[in-house]
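Read through the structure below, which is laid out as structure tokens, and then see the notes.
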Amino acid sequence: MGEMVRIAVVHDEKLLRSALVQLLRSDDTLDVSSHCLDADGPELSAALPADVCVVDGECLTGPEDAGAGRLRARYGDRLVVLATAKRPGVLRRAFDGGALGLVDKNAPAHRLITAVHTVARGERFLDETLTVALLKGAEMPLTTRELGVLTLASQGAPIAEIAARLHLSRGTVRNYMATAVRKVGARNRVDAIRIVQSAGWT
């Protein structure tokens, strides 16, 4: 037997995390551990000594993206991100963040194992089924500021709070909101939030 490859599995949902661990342990060259990103807090990076980290792309979303930052700080590009073509924004963030592996959640189990070994060698792995979605993610029409305004609005923040948190005037926030609604082809603010969330841009 060759040298073992240490794998850390990160997922917010216990059942799915356990299923991923069992799948990966079917390969006896993989030494697998698992953790919940939220529960481990800032100590996460020190707690997971591994060669490759397998993480659900949905764990890397959010306005602060703090969990993604901790994982990248610990593993660099040795990330295998699980994603779907329905969420091009999630794919784009993972790719732009330097993750070497992008695996379709609908792919056969052996694809994940292949991806892990590929990334462990420092090589890129991209499921062909995700290629078009990855390109769509690059077409996200909103600026960082417009996306930030919509993200805060999606959390229920009123105009005044958004203005205070982003150090903008209320009028400027309204302008950003109106521009974002127009750019994504939405009917209103609620529709714009739905569109960007469905695409995985927030």
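Positions of Cβ are set from backbone N, Cα and C atoms, glycine also.
Database features, via Swiss-Prot:
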type: DOMAIN; residues: 135-200; note: domain 'HTH luxR-type'
type: MUTAGEN; residues: D12 to A; note: Restores aerial hyphae formation in ramR deletion mutants, activates RamC expression
type: MUTAGEN; residues: D56 to E; note: Restores aerial hyphae formation in ramR deletion mutants, does not bind ramC promoter
type: MUTAGEN; residues: D56 to N; note: Does not restore aerial hyphae formation in ramR deletion mutants, does not bind ramC promoter, forms homodimers
type: MUTAGEN; residues: D56 to A; note: Does not restore aerial hyphae formation in ramR deletion mutants. Does not activate RamC expression, does not bind ramC promoter, does not form homodimers
type: MUTAGEN; residues: T84 to A or I; note: Restores aerial hyphae formation in ramR deletion mutants, activates RamC expression
type: MUTAGEN; residues: L102 to Y; note: Restores aerial hyphae formation in ramR deletion mutants, activates RamC expression
type: MUTAGEN; residues: L102 to A or W; note: Does not restore aerial hyphae formation in ramR deletion mutants, does not activate RamC expression. Has lost cooperative binding to the ramC promoter, binds only the high affinity site, forms homodimers
type: MUTAGEN; residues: K105 to A; note: Does not restore aerial hyphae formation in ramR deletion mutants, does not activate RamC expression, does not bind ramC promoter, does not form homodimers
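Neighbour list (T84 (mutagenesis position), Cβ cut-off 8 Å, at least 6 residues apart, same chain): V90, D104, K105, N106, A133. Residue density at L102 (mutagenesis position): 26 other Cβ atoms are found within 10 A of its Cβ, drawing on all protein chains shown. Take the mutagenesis positions D12, D56: by the count of other Cβ atoms within 10 Å of each Cβ, the lowest one is D12. Cβ neighbour count for K105 (mutagenesis position): 18 (other Cβ atoms within 10 Å of its Cβ, all protein chains included). Residues belonging to the domain 'HTH luxR-type' (135-200) score a mean pLDDT of 89 in the model.
In terms of DSSP helix, strand and coil, the domain 'HTH luxR-type' (135-200) has 47 helix, 0 strand, 19 coil.
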